[in-house]
Amino acid sequence: MSQPKKRKLESGGGGEGGEGTEEEDGAEREAALERPRRTKRERDQLYYECYSDVSVHEEMIADRVRTDAYRLGILRNWAALRGKTVLDVGAGTGILSIFCAQAGARRVYAVEASAIWQQAREVVRFNGLEDRVHVLPGPVETVELPEQVDAIVSEWMGYGLLHESMLSSVLHARTKWLKEGGLLLPASAELFIAPISDQMLEWRLGFWSQVKQHYGVDMSCLEGFATRCLMGHSEIVVQGLSGEDVLARPQRFAQLELSRAGLEQELEAGVGGRFRCSCYGSAPMHGFAIWFQVTFPGGESEKPLVLSTSPFHPATHWKQALLYLNEPVQVEQDTDVSGEITLLPSRDNPRRLRVLLRYKVGDQEEKTKDFAMED
């Protein structure tokens, strides 16, 4: 089960974001603090309910880059899966579990916490695999399996990789149910960052200066207002870019090995790192884009398979996560861009992604900005 791509998480309480300099931001935070915070059980229930709708699963399976990568990543590991047991964490409609059965798995435990488990069971039965794929309703943290498993498969990645914190469920399953030396599909993840010039945003910011030539009314005075509205917020914007929007060589700032002990604690404390790059040429810099890739082991004779959400690769439903500066900054060839980025769970809702960004562009003073995924 992946994140509800077109749905919003409920935060149920005060949140982070921004630099705290605008009066309206302060008023909004005060109002948020007055709202009662939801309990973990309530947050989880709302999260699971998002997956009871067919649209979420349609979007995920229709993403050919995603679904083909999982199918190939599983089938290429047929030698490790043949005659073995597999746990599918967050099985959704069951397609990954069926891929595992097609690869020769003896038994697949498809664990799904949302009501869509009923449709998963129907799909399994419709494909004649009910003797090998067992759909188990409930969160993986509470479901009991009859045995340890040889492999775990899961599509746990959210926007910006870590939105919705599903990786923690996979790690719980790894610790409790995976045999020593067992297979994880995918096995690792990497995070990247790069400065960007958003062409669509640039057009929108300049729109108000173009009104006069069309209608004879000068509205260029609204450019500053448009900039505050479109860039001055603290939301992580999920949007697809092209390679042309990237202003410098992407920098990897984090790598997660899912087999690594202690990864759960790292996620709670925050995943991140430093970065430094030089701009290719002259352009308005609007912010940063972050994206990820995950890697599947190659099997006995194949190279590892990489599923990338880079703007230089075919588009996926994950797109990229954009972090806008408060206003554009003009950069030139070889302008130095550096900083530090940390991804961590929000305080009010651990499933909601928060990003802390410290950055410096050229000779400008260092700045910081606190972002959060939209509720």
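Placement of Cβ uses the backbone N, Cα and C atoms for every residue, glycine included.
Nothing has been swapped: the model has the original residues at all the noted spots.
Swiss-Prot lists R35 to A among its mutagenesis entries, and the accompanying note reads: Inhibits automethylation but does not affect methylation of other proteins. Reduces protein stability.
Looking just at the domain 'SAM-dependent MTase PRMT-type' (44-374), the mean pLDDT is 95. Positions annotated as domain 'SAM-dependent MTase PRMT-type' by Swiss-Prot: 44-374.
Here Swiss-Prot flags H57, R66, G90, E112, E141 as S-adenosyl-L-methionine binding site. Within the same chain, residues at least six positions away from R66 (S-adenosyl-L-methionine binding site) with a Cβ under 8 Å of its Cβ are M60, E155, L307, T316, H317, W318.
Among the features that Swiss-Prot reports, active site is placed at E155 (among others).
Within 10 Å of the Cβ of E164 (active site) there are 26 other Cβ atoms, across all protein chains. The annotation active site is assigned in Swiss-Prot to E164 (among others).
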Maximal Cα-Cα distance (Å) across residues annotated as binding S-adenosyl-L-methionine, namely H57, R66, G90, E112, E141: 26
Pairwise CA distance, G90 (S-adenosyl-L-methionine binding site) versus E164 (active site), rounded so that it is a whole Å: 13
Integer Å distance between the CA atoms belonging to E164 (active site) and E141 (S-adenosyl-L-methionine binding site): 16
Spatial separation of E164 (active site) from E112 (S-adenosyl-L-methionine binding site) - C-alpha basis, Å: 16
Other C-beta atoms that fall within 10 angstroms of the C-beta of G90 (S-adenosyl-L-methionine binding site): 24
Listed recorded positions (E112, E141, E155), ranked by Cβ neighbours within 10 Å, top entry: E112
